[in-house]
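Here is the structure we will look at.
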Amino acid sequence: MSGVSNKTVSINGWYGMPIHLLREEGDFAQFMILTINELKIAIHGYLRNTPWYNMLKDYLFVIFCYKLISNFFYLLKVYGPVRLAVRTYEHSSRRLFRWLLDSPFLRGTVEKEVTKVKQSIEDELIRSDSQLMNFPQLPSNGIPQDDVIEELNKLNDLIPHTQWKEGKVSGAVYHGGDDLIHLQTIAYEKYCVANQLHPDVFPAVRKMESEVVSMVLRMFNAPSDTGCGTTTSGGTESLLLACLSAKMYALHHRGITEPEIIAPVTAHAGFDKAAYYFGMKLRHVELDPTTYQVDLGKVKKFINKNTILLVGSAPNFPHGIADDIEGLGKIAQKYKLPLHVDSCLGSFIVSFMEKAGYKNLPLLDFRVPGVTSISCDTHKYGFAPKGSSVIMYRNSDLRMHQYYVNPAWTGGLYGSPTLAGSRPGAIVVGCWATMVNMGENGYIESCQEIVGAAMKFKKYIQENIPDLNIMGNPRYSVISFSSKTLNIHELSDRLSKKGWHFNALQKPVALHMAFTRLSAHVVDEICDILRTTVQELKSESNSKPSPDGTSALYGVAGSVKTAGVADKLIVGFLDALYKLGPGEDTATK
């Protein structure tokens, strides 16, 4: 063969030689040289002979195929072939049924049924009385203060609240004591015109806000030299800011433009809202079926180059279970990722459990290496006025990335620490007054009462109501339960008709009770009413669930065949919040 020596191969000499002859020679190195050379020639010919617009089209097609294939293998790694096939089937089925229900053939029938349910929602939600005045528009002349106060009293009496004062509601009102409400009222009156946007005008509000943040940081064992945070309007804003900070930090430090969050399926819907608002992808991780904690092995599988934040709950809202924060912390450190702990619900319960005498507790705060941010609602078990929460960070660099700064605005130098511009100073003043009034001992006592009641309720179900199954091993203030023998949502409806309101859950179907200072005092009544209602439901096993109750609504939400209908019902509920009366729209008046 010309051009070939014992040690050297001439590429030109090999070009054109049949591949099968090369294989006969058995020289793999020479075969690879030929292959690479032919590839180079092919690429050169493509670049020389292909118009630029076709080249661009081909490039985009290759990128599309690459992303499609890489995403497929990513999901295959995360879920495995069987689970991925099931998820694909469920997703496709939902899309198909959503399309069918929105088709011209079925749209009219579906809308008719949806309208009926919307009407029942409005009838339940919109309440008034003939003795009340109505104000669809401003009165021509202002109403005297005494008359306004009288109307407020009428509204309170004629459109009564649910019996929250009697402890018959899960969560919602966490303290409710008259003395504390009186203190908060005085605080609000003194600072009702204060705005946190103007610290120069209201310097005392700035002082109190900084002290609220400092007190909460110490409760969660933040580093004394670097720990920091801000107050917010509630748990959802705290979660939004934690996600925003993680997104902007990853953008500036890692150049990530397609950010992803990894969170348990039980993480608060505020994380879904953050992903929706800020253009991020939320990867939901399934739970360990025994502990109901997030599956750490699956968390690792979800991590990729776009991951910007890991999430754990302490505890979660649905089941009252705290995720393995220490395990998540190790993963966060290994992959150099931020870890947010959502303790909005746990708040002043989990932070005082040790001092309240509870033993063998997992670490859930900044003592866990890897935890970079924590959210805590002061308006839950901190008993502050509604609209009060704190977002905490391990250091100021993380906090800085939640700020908005604009030095070029024509209205002057502009900056805001949270999502809102104006913020009601009276709320944070009420929070400050509540915290300093309660003191550490007051919160320890509340923790003992509330957790003690929750554990009593849990034990009662385990020992006296065999038809109910406690989910996981809740150790805090929330106890959830399911059933293999009863229609749980029908149980919820029956309890509601008796004046006792539990929270309805789904995936799996369950109920929970979030104990408060109010419900802790009536835990024996709660146990008794639950047991008797379960017995009634069992004795009427052939009865049908209410057609317009919780069973029907959650049945619609959970069925593949009614995909999209639940969305319309939720929108109907939200629309009803702003209607003057059933069938009336605020905008038409």
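Quick reminder: no glycine exception, Cβ is built from N, Cα and C everywhere.
Nope, none of those substitutions made it into this model, it's the original residues.
Under mutagenesis, Swiss-Prot gives K67 to L with this note: Reduces catalytic activity. Cβ neighbour count for K67 (mutagenesis position): 10 (other Cβ atoms within 10 Å of its Cβ, all protein chains included).
Swiss-Prot documents A172 to P as a published mutagenesis change and attaches the note Loss of enzyme activity. Under DSSP, A172 (mutagenesis position) is assigned to coil, being neither helix nor strand in the three-state scheme.
Swiss-Prot gives this note for the published mutagenesis Y174 to F: Mildly decreased enzyme activity. The Cβ of Y174 (mutagenesis position) lies under 8 Å from the Cβ of H379, K380, Y381, F383, T516, R517, L518, each on the same chain and at least six residues away in sequence.
The secondary structure of H198 (mutagenesis position), as reduced to three states from DSSP, is coil rather than helix or strand. Swiss-Prot gives this note for the published mutagenesis H198 to A: Decreased enzyme activity.
Of all the Cβ atoms in the protein chains shown, 27 others lie within 10 Å of the Cβ of K380 (mutagenesis position). Among the mutagenesis experiments that Swiss-Prot reports, K380 to A is described with the note: Loss of enzyme activity.
Here Swiss-Prot describes K386 to A as a published mutagenesis experiment; the accompanying note says: Loss of enzyme activity. Within the same chain, residues at least 6 positions away in sequence whose Cβ sits under 8 Å from that of K386 (mutagenesis position) are G234, H379.
Where Swiss-Prot documents Y554 to F as a mutagenesis experiment, the accompanying text is: Decreased enzyme activity.
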- Around the Cβ of A172 (mutagenesis position), how many other Cβ atoms lie within 10 Å? Please give the count over every shown protein chain. 17
- Spatial separation of A172 (mutagenesis position) from H198 (mutagenesis position) - C-alpha basis, Å: 31
- Query: How big is the gap, in Å, between the Cα of K67 (mutagenesis position) and that of A172 (mutagenesis position), rounded to a whole number?
  - Reply: 45
